[in-house]
Structure formats: structure tokens, C-alpha cells
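Asker: First, the structure itself, so that you have it in front of you.
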Amino acid sequence: MANALASATCERCKGGFAPAEKIVNSNGELYHEQCFVCAQCFQQFPEGLFYEFEGRKYCEHDFQMLFAPCCHQCGEFIIGRVIKAMNNSWHPECFRCDLCQEVLADIGFVKNAGRHLCRPCHNREKARGLGKYICQKCHAIIDEQPLIFKNDPYHPDHFNCANCGKELTADARELKGELYCLPCHDKMGVPICGACRRPIEGRVVNAMGKQWHVEHFVCAKCEKPFLGHRHYERKGLAYCETHYNQLFGDVCFHCNRVIEGDVVSALNKAWCVNCFACSTCNTKLTLKNKFVEFDMKPVCKKCYEKFPLELKKRLKKLAETLGRK
């Protein structure tokens, strides 16, 4: 061994080694301690850690600066496994679906409008563009009529009737968390909607002596569902508050709401008691107070007296003209 070291030379400086000198052995290559340094910065390796590239050794910092790619997502250097995709480099944990953030490194991805998406998200985006549903079981596009179960779309043939076991179609019905073919469902005494005449599987609205799907109990004028809000009945039809009063009731000129209770009729308009006030100072008025009309709104006597003389003359003349008609 002594003879071998006597003839050995440093891999870097090609010099020999003193008998008691500390020698660094790296994969069979021998170095003086001061010669075992980074090929770029010529500093010793922190804690002996180095990276080798094309026969040269580098400290971690210089190896990253010279050779390690930067992650397109986080901007950090990538040491270890590199994902090459979309003309960029990524850490495996940084390469994620642009929509759901699922890690794509081991499951693959699909390019979609410049985005990298997992296959389920790609299918959903494709279906949205085609105006179609995505099956929530197999994640494929549903080309035919979907079966809606617990508010999610499915291929009907993924399910069987809970009663007779028959493979289901899009006409299947949900009842208490179970799916039934239409014949079995209709035998169970399910309420029928007064609008569409089809069975009601979920919430039932009881109104006007009938039962309705929530979305089918609507205003006869605007056809918007009431969704639990108050409705008004007239000759067998239901109306929302706004259209009932537009058609049959009084709407306050000031707040544009239905007048509940007493109505103040003034200036050829209807007002809520609390809304009938001076349009200048907001003092509450009654029909017993003196007021004048200005810009189709009431003005109290005190505010009227503050008007310019010329304006008061014109208002008085206008009132006299209207009074003669």
C-alpha cells in the first residue's frame, strides 16, 4: 500500500502525496485535500457534497447555475427528476392540472387551449364546448340523454333499477336515494307536478290545492320560480309580488314596491304612507299638509317658499293652466 501511494499522483495537480498527508478518494480518483474543489468556483465542497457532469465536479450552487433547469411554475432549480412538457421544465410536484390542480407527473395530461389538463378536466371542457354532459362515473362524454342522479349526470347503463334490477334508461327516477325504472317508480304513489304532470322526486311545493316541482311553480307573468317567496293568487293563477301589483294593485311611486296597508293618492300617483314626503327636505307629508307639485313630486310649503320668485310664478301659472283643463 505504501509503495502504491508513493507512486500515486493527484488527479488535479498531478503532484505526489507526502507520507502523512490526508488524501481524498473519490470513486478511485485521488486528490490532495486542497485540490478536491469545484471546477467552477475552486472552493471546497460544503459537507463533501458535489455533482459530477462530463467528468468535472461542481458544488451544488454552481451545478444549478450551469446545468440545472428552472421549474416553470416555482422558478426554483430542479435537482433530480425533471418533467419536460409544454416546452418547459417542471418539478414533478409542480406540474399540475390548470383546473383542478391534480399532479400530472404520473398520470399524463392533455393539451387544451394552451393549458395542461388531466383527462377528466379535459373531457369536461370538451363536453362544455359541445354542449354535452360528462359522466361522473367513467368521466367520458355522454352523447345521448344523461341520467341525473343526486344532481350529477351519468350514463344510464351504469345503473340498475333498485326494485326489478332492470338496466336503467334516462327516464329512470330517483326516490329516497335509490334509482328506479319508470314503471316501478310510478307504482309507488309519488306526487305528480301540477305543471308538467310528471312525478316529483325531490322537494314538493304545496300551493293552490296542487303539488309542484320547485322549479315549475312560477309566476304566470314572468315565469320565474317563487323559490319560497310569497305568491299572490288571482283566478287560479299565481303571481309574484311585482307583477300582481302591476296588473291588479298599487305600486308606490317612490320605492316601487307593493303598497301594503293604507295608500296615499296624490298627484295622480300612489304612495306608501312612509314614502309620501317632501322631495326637497324629506319631511313626511299627509294629505292634510299643504304641498305643491314640482317635477312630478311633492314639495312642502316651507321649501316652496324658498324657491326663486320666477320659478314660483311659472309653477303657479302651470297649475292654473292644468286647473282649467
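These residue numbers are counts, starting from 1, taken along the chain as shown.
Quick reminder: no glycine exception, Cβ is built from N, Cα and C everywhere.
Below, the features straight out of Swiss-Prot:
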- 10-62: domain 'LIM zinc-binding 1' (DOMAIN)
- 135-184: domain 'LIM zinc-binding 3' (DOMAIN)
- 193-243: domain 'LIM zinc-binding 4' (DOMAIN)
- 252-303: domain 'LIM zinc-binding 5' (DOMAIN)
- Q40 to A: Loss of interaction with ILK and loss of localization to focal adhesions (MUTAGEN)
- F42 to A: Loss of interaction with ILK and loss of localization to focal adhesions (MUTAGEN)
- R56 to A: Alters interaction with ILK (MUTAGEN)
- H61 to D: Alters interaction with ILK (MUTAGEN)
- D62 to A: Alters interaction with ILK (MUTAGEN)
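Structural setting of the listed features?
Answerer: Residues of the domain 'LIM zinc-binding 3' (135-184) grouped by DSSP class, helix first, strand second and coil last, total 6 helix, 16 strand, 28 coil.
For the domain 'LIM zinc-binding 5' (252-303), DSSP puts the residue distribution at 3 helix, 19 strand, 30 coil.
In the structure as shown, the Cβ atom of Q40 (mutagenesis position) sits within 10 Å of 15 other Cβ atoms. In the three-state DSSP classification, Q40 (mutagenesis position) falls within coil.
Reduced to three states, the DSSP call for R56 (mutagenesis position) is strand.
All protein chains included, H61 (mutagenesis position) registers 14 other Cβ atoms within 10 Å of its own Cβ.
Cβ neighbour count for D62 (mutagenesis position): 18 (other Cβ atoms within 10 Å of its Cβ, all protein chains included).
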Asker: Just to verify a number: CA distance, H61 (mutagenesis position) to F42 (mutagenesis position), in angstrom, no decimals.
Answerer: 12
Asker: Counting Cβ pairs under 8 Å to the domain 'LIM zinc-binding 3' (135-184), which of 10-62, 193-243, 252-303 comes out on top?
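Answerer: Answer, by Cβ pair count: 193-243.
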Asker: Return only the integer: C-alpha distance in Å from D62 (mutagenesis position) to Q40 (mutagenesis position).
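Answerer: The separation of the Cα atoms works out to 7 Å.
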Asker: What does the structure give for the C-alpha distance between F42 (mutagenesis position) and R56 (mutagenesis position)? Integer Å is fine.
Answerer: 12
